[in-house]
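Feature list (source: Swiss-Prot):
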| type | residues | note |
| --- | --- | --- |
| MUTAGEN | TYR253 to Phe | Significant decrease in the catalytic efficiency, while the affinity for 2-oxoacid is only slightly affected |
| MUTAGEN | TYR253 to Ala or Trp | Loss of oxidoreductase activity |
| MUTAGEN | PRO254 to Gly | Significant decrease in the catalytic efficiency, while the affinity for 2-oxoacid is only slightly affected |
| MUTAGEN | ILE255 to Leu, Met, Ser or Val | Significant decrease in the catalytic efficiency, while the affinity for 2-oxoacid is only slightly affected |
| BINDING | THR256, ARG344 | substrate binding site |
| MUTAGEN | PRO257 to Ala, Gly or Val | Loss of oxidoreductase activity |
| MUTAGEN | ARG344 to Ala or Lys | Loss of oxidoreductase activity |
| MUTAGEN | THR353 to Ile or Val | Strong decrease of the oxidoreductase activity with pyruvate, 2-oxobutyrate and 2-oxoglutarate |
Amino acid sequence: MRLSWVIGGAQGTGIDTAANIFGNAVASAGYYIYGNREYYSNIKGGHSYFSLTISDKRVRSNTQKIDILVSFDAETVFQHFYDVKDILIYNKAVETTKIDAVQSMEPELAERIKDFLTKQGYETTVKGALEYASKNNVTLIPVNYDEIAKKVADEMKVPLSVTERVKNIVGITISYKLLGLDVNYLIEAINSTFKQDLYRKMNELAVKDSYDIVESRYNLKPSSKERRRFWLDGNTAVAIGKIYGGVRFQSYYPITPASDESVYIEAHQDVLMEDPITGDKKKGTIVVVQAEDELAAINMAIGAALTGVRAATATSGPGFSLMVEGLGWAGMNEVPVVITYYIRGGPSTGLPTRTAQSDLIFPIFAGHGEFPKIVLASGDHAEAFKDAIWALNLAEKYQTPVIHLVEKTLANSYSTIPYEELELDKLKAERGKIVESGDISYKRFKFTEDGISPRAFLGKATMYYTGDEHNEEGHISEDVVNRTMMYEKRMKKLEVADKEIPEESRVKIYGDLNSRNLIITWGSPTGVLRDILEESNFDFTLLQIRMFSPFPKNLVSKLMEGRDKIITVEGNYLAQTSLLVKMYTGKDVTNSILKWNGRPFLRDELEEALIKVIKDGEKRVVLNGGIYTSME
């Protein structure tokens, strides 16, 4: 069973909260869920929607087509009616609204929809869109949201303005009744979200007053399997990973989609802190600093790392661009700092609230000069949690910056994660070569066989840090022999990491290893491809790259042997993964499936693309799934 549910309305009206309540309630009934939220880069007024896929099996992707659409305004109907295939719940009050009256809709999109409705012989109104949907066998459910909100206000004896947002509860209640699940799961989800008795009572009344509007359509039954699962998004997964992994300093400058991670850490600051020397634990607080800009954020994190605490920062494309100078300083001074890089659409401000995979080559080679950095890329929420810990361990073990890549899709999507996938029993801190103190002979940058020097913390020994080239003590030096040796010392750490980190841990492989087709991907497209691999008849080996620096060149090269087609699937124009594969292995990728319109890969569009590539032999397929790009 697989069911697609979408809720949409004006930004700032509680769409995200309503979707999370609904998702929580469905997950509590034992179902797996994958959800993604899309929103405009303004605070209020633009169209916001949340897509959920519900399944009795593990699910990792959404589709273009929608089984149930819950809409509260005219724009949601216009934006999504074409993709609804079963049920459309709409606000009866907006039936006569003309598309030209929807001021928040982008004019290009409005023109496409008007043109489509006109050619199909319908009015360019909500009514016309609904008639088109009805003709295509969609069941329409009109709802008088204002009437129910007024009824609740009268029962609670509060102003109507207070009950305005119960309309969202009405929409998800009708949806829940259509699924046929026990309403008590929904009540529990509401009460776990709202803590004030007024709002709990108000929303419970909204459930009671709207539950009987429809009859059950899908008759889902609660799962009998008792399993511990988490329901969380990517930002939260990374934040929890950092907390669990022992981060003690987090700096940031607000930027979408990175800020939510730091906000979560700030709200959960009280932790047990472990002394890096003695191992003793005591209660403490994570320091979270909202800096004045990204330059300050990276330099604060570097300073904190020098004192011996696990330190990190989080940012996105424009912010990372500002951090590059600080990143180079950290590379020169072998500072174990972690940067969580949330990738969004660029260049410049670009698409602040939309996804991309265009920042892949950039972080690997960011900074002038050459210095080692480790670059990780998470593919799902469990990996995001574990990689946050892995990044902290790698940074301290190899005394080098670590960049953790998380796309906006992963950051702002939600999923149910089985408890065992987090592998908590396997997670531990690795702090590398730490010395308690140093005497007058201590050399912070001492030449060693593996390039990694014993690390003392500020205040524990005499040491010098500078952006200039330096000798073993840290004093500035332009001596040619020292320059060669110190340069090699730094770069050797990446070579050592390449030898010590098993290549098998830097990739994941799914499917039949003997398939004639190899798909190489990274990040969130992995989940879409895994769903296709498990539930469709496509024949391919799926290779997910989890670490780009050091690159797992030997394993990737071996997996490329004897294939008819080697295909990259990624969210950028240049097929950057194929460029890296060529650079590190000397072998060519034969085909690419690409997308850069700011929206995530959707399962149905990717299945169509695979047919074009695997069966028809197309070399390059560009996807454009989103709103009304599939209109004929």
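Any Cβ shown, glycine's included, is placed from N, Cα and C.
ARG344 (mutagenesis position) and ILE255 (mutagenesis position) have their C-alpha atoms 10 Å apart, to the nearest angstrom.
Fewest Cβ neighbours within 10 Å among the mutagenesis positions PRO254, PRO257: that distinction goes to PRO254. Here the CA atom of THR353 (mutagenesis position) lies 16 Å from the CA atom of TYR253 (mutagenesis position). Taking the Cα atom of each, ILE255 (mutagenesis position) and THR353 (mutagenesis position) are about 10 angstrom apart. In the three-state DSSP assignment, the secondary structure recorded for ARG344 (mutagenesis position) is strand. Within 10 Å of THR353 (mutagenesis position), judged by CA to CA distance, lie the following recorded positions from the set PRO254, THR256, PRO257: THR256, PRO257. According to DSSP, THR353 (mutagenesis position) sits within a strand segment.
Around THR353 (mutagenesis position), a 10 Å sphere centred on its CB holds 20 further CB atoms from the protein chains shown.
There are 24 other CB atoms within 10 A of the CB of TYR253 (mutagenesis position), with all protein chains counted. Residue environment of ILE255 (mutagenesis position) contains 20 other Cβ atoms, counted within 10 Å of its Cβ in all protein chains. Neighbours of THR256 (substrate binding site), defined as other CB atoms within 10 A of its CB across all chains, total 18.
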